[in-house]
Amino acid sequence: MATTKSFLILFFMILATTSSTCAKLEEMVTVLSIDGGGIKGIIPAIILEFLEGQLQEVDNNKDARLADYFDVIGGTSTGGLLTAMITTPNENNRPFAAAKDIVPFYFEHGPHIFNYSGSILGPMYDGKYLLQVLQEKLGETRVHQALTEVAISSFDIKTNKPVIFTKSNLAKSPELDAKMYDICYSTAAAPIYFPPHHFVTHTSNGARYEFNLVDGAVATVGDPALLSLSVATRLAQEDPAFSSIKSLDYKQMLLLSLGTGTNSEFDKTYTAEEAAKWGPLRWMLAIQQMTNAASSYMTDYYISTVFQARHSQNNYLRVQENALNGTTTEMDDASEANMELLVQVGETLLKKPVSKDSPETYEEALKRFAKLLSDRKKLRANKASH
């Protein structure tokens, strides 16, 4: 109920603050949002690999990276991990991972991350390997070093408040300049599956801040698109690069939202008679699945309504598979067979139509997005050089 109320408030705020001005391409704010979903992150990883390949082709630049084109990249849970991988700099100040490196990452590390701990009372997985590999990959990099604005969510169980890690908020909240590996583990620490994460940050004046964090989906549901849009709104208002934008209109937003798949209509459904026999643990697992699916649907519905109301429906693309079945519905099945199935899901999704009313496939829509992103980047660079 509280989540729905928050959505409605943000929805009407968006409608109230938009205007009818036409957006210039170079003034558009570009946003990438990536859902949570555990090992199902393989699905958006396939989409990201295709999009980055298209950007490299359009710009004739094999070194082009997603972070070069998006003003804001946001993610929750496994989406937060993907966000960090494509925005964390290497020694050459370029993203340490190309999009094509993400699927191999899941295949190499997924079976070790989702290795049952054997605990009956504690979480299903101890999280030690996950934290170790995040430390190895992300090193000592902190939020302020990200190559573009990020929006990664978590929830503090001690203060009972959401925690949103962004670059643009560091001036007001320097304690949020945490290490990326701490942030990534925290946003992925789904209750039941992984232990909560405790860490401490220190500001330049010596102040000490303590965090006790769990999965970002607790704070922002599995689809962080609304969060990413709100961060983009603030960025457009505060960043000098967008000084020409006097009043933000959602016609000036270009949003790509990537899902990790939901169950088909006839899979994972239950009857009242069946559910009446469930115990607390079975209910907790089912409620998490139901809540994530419902919240993802409602987020897409709200955002679609806003963009349509502003006659900007082509500025929003939601890429989601709505017919997962069998093992592909599980967020923690990291068997090689299931990961291969998830790769197939992502590749097949590219060939599917965006909607029943449009013959355009996701592949074609992403090519269109790539062209827009490329053109905007060139216009922005040309404007900056004069």
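Glycine is no exception: its Cβ is also placed from the backbone N, Cα and C atoms.
For SER77 (mutagenesis position), the Cβ neighbour count at a 10 Å cut-off comes to 34, with all displayed protein chains included. The annotation active site, nucleophile is assigned in Swiss-Prot to SER77.
When secondary structure is read from DSSP and collapsed to three states, ASP215 (mutagenesis position) falls in the coil class. The feature active site, proton acceptor is assigned by Swiss-Prot to ASP215, with sequence analysis given as support.
Confidence in the domain 'PNPLA' (32-229), given as mean pLDDT, stands at 94. Annotation source Swiss-Prot lists domain 'PNPLA' at 32-229, citing sequence analysis.
Under the heading of mutagenesis, Swiss-Prot lists SER33 to Cys or Thr and annotates it as follows: Reduced hydrolase activity. DSSP gives SER33 (mutagenesis position) a strand state. In the structure as shown, the Cβ atom of SER33 (mutagenesis position) sits within 10 Å of 31 other Cβ atoms.
When secondary structure is read from DSSP and collapsed to three states, LYS40 (mutagenesis position) falls in the helix class. Among the mutagenesis entries in Swiss-Prot is LYS40 to Ala, noted as: Loss of hydrolase activity.
Annotation of the published mutagenesis SER77 to Ala, Cys or Thr in Swiss-Prot: Loss of hydrolase activity; the original residue is retained in the structure shown. Under the DSSP three-state reduction, SER77 (mutagenesis position) is assigned to coil, being neither helix nor strand.
There are 13 other Cβ atoms within 10 Å of the Cβ belonging to HIS198 (mutagenesis position). Annotation of the mutagenesis experiment HIS198 to Asn in Swiss-Prot: Reduced hydrolase activity.
Quoting Swiss-Prot on the mutagenesis of ASP215 to Ala: Loss of hydrolase activity.
Calculated from their C-alpha atoms, the gap between LYS40 (mutagenesis position) and SER77 (mutagenesis position) amounts to 11 Å. The highest number of surrounding Cβ atoms within 10 Å, among the mutagenesis positions LYS40, ASP215, is found at LYS40. When the mutagenesis positions SER33, HIS198, ASP215 are screened for a C-alpha within 10 angstroms of the C-alpha of SER77 (mutagenesis position), the residues that qualify, in sequence order, are ASP215.
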